[in-house]
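These features come from Swiss-Prot:
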MUTAGEN   Ser345 to Ala  Significant loss in invasion ability
MUTAGEN   Ile346 to Ser  Significant loss in invasion ability
MUTAGEN   Arg362 to Trp  Retains 3% of invasion activity
MUTAGEN   Arg362 to Glu  Retains 32% of invasion activity
MUTAGEN   Arg362 to Lys  Increases invasion activity
MUTAGEN   Arg362 to Met  Retains 66% of invasion activity
VARIANT   Thr11 to Ile  In plasmid pMYSH6000 and plasmid pCP301
VARIANT   Leu84 to Arg  In plasmid pCP301
VARIANT   Ala353 to Thr  In plasmid pMYSH6000 and plasmid pCP301
Amino acid sequence: MEIQNTKPTQTLYTDISTKQTQSSSETQKSQNYQQIAAHIPLNVGKNPVLTTTLNDDQLLKLSEQVQHDSEIIARLTDKKMKDLSEMSHTLTPENTLDISSLSSNAVSLIISVAVLLSALRTAETKLGSQLSLIAFDATKSAAENIVRQGLAALSSSITGAVTQVGITGIGAKKTHSGISDQKGALRKNLATAQSLEKELAGSKLGLNKQIDTNITSPQTNSSTKFLGKNKLAPDNISLSTEHKTSLSSPDISLQDKIDTQRRTYELNTLSAQQKQNIGRATMETSAVAGNISTSGGRYASALEEEEQLISQASSKQAEEASQVSKEASQATNQLIQKLLNIIDSINQSKNSAASQIAGNIRA
């Protein structure tokens with residue numbers, strides 16, 4: 001029996017040693033993935049629930065580490081695929097693999113590589129599932145941040161509106177009070193002062209008429225016939241009782257009352273104007289107070305928006321890392337299939353060789 005071989009035996013052993021070294025490197029990467037997965041506790045069941053309490057920094061760091069390791073595994077997988085592709089070219093029907101020089105250790109090495117890749121595929125699948133849960137948790141956190149952002153904006157708007165309306169109402173009430181006081185001063189103090197002024201003017205006019213009448217009237221009293229040229233002297237004119245009462249109660253007291261009412265009117269007017277100014281100033285500051293009360297809500301909304309962006313970034317990185325892990329798992333699966341094909345080819349070659357040997361012995 002002649003079994004063709006395109007590579008020398010020494011070269012085949014060299015390739016097996018190289019693949020063993022690469023398998024050790026892949027074993028180390030698989031251990032790294034298992035260490036990463038150990039930091040993400042999960043409750044495995046029909047509906048797995050993420051129980052991790054990683055903060056944003058830890059999540060970003062974990063995602064970056066997973067992405068870095070996934071890139072390394074992807075490069076190693078591509079290299080392994082190329083090596084196996086080159087090896088598969090030697091397993092065509094025209095160029096059958098020669099197993100006559102292979103020892104049991106070489107076959108065991110190929111089987112160990114297949115087992116190692118199977119474990120790596122399992123770890124990558126588990127890591128991809130865990131990263132998917134992390135991405136879901138980050139997306140859920142982003143949705144909660146959106147809800148809290150809306151509530152903060154709504155509460156700040158309500159607070160600002162209530163504050164502005166309340167302060168405006170206080171200012172309007174103060175202005176209305178000032179206007180009412182000014183109207184009261186006009187109705188009471190100014191009207192009283194004007195009435196007293198009319199009374200004073202009437203009193204003076206009546207007194208002047210009475211004096212003029214007494215001075216110009218002829219004297220018929222017999223006691224004045226003998227006065228001669230002094231009969232019209234002021235000292236000889238007798239005043240009536242009304243005139244004496246007017247003179248005994250001078251108009252100074254009435255003028256004082258008028259002055260008092262005038263001063264009271266002016267004071268009340270100034271007080272009313274002050275209230276109006278305070279009311280207008282209060283209403284003008286209501287907008288500022290409303291903006292200040294609303295700014296707190298806007299600040300809280302901005303914080304929630306920042307948390308939302310962080311959660312979205314974390315979710316995106318976790319999804320990308322999960323996708324890379326799934327792709328690496330698929331590549332590993334393809335590599336395992338090729339190794340299994342190699343093992344199957346070896347078994348077929350061994351069986352064929354055994355059959356030919358048995359036939360030769362019988363012959």
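Every residue gets a Cβ built from N, Cα and C, even glycine.
The CA atom of Arg362 (mutagenesis position) is located 14 Å away from the CA atom of Ala353 (variant position). The Cβ neighbour count for Arg362 (mutagenesis position), using a 10 Å radius and every protein chain shown, is 6. Take the CB of Ala353 (variant position) and look out to 10 A: across all protein chains shown you find 15 other CB atoms. Around the Cβ of Ile346 (mutagenesis position), the number of neighbouring Cβ atoms within 10 Å comes to 18. Of the recorded residues, Ala353 (variant position) and Ile346 (mutagenesis position) place their C-alpha atoms 10 Å from one another.
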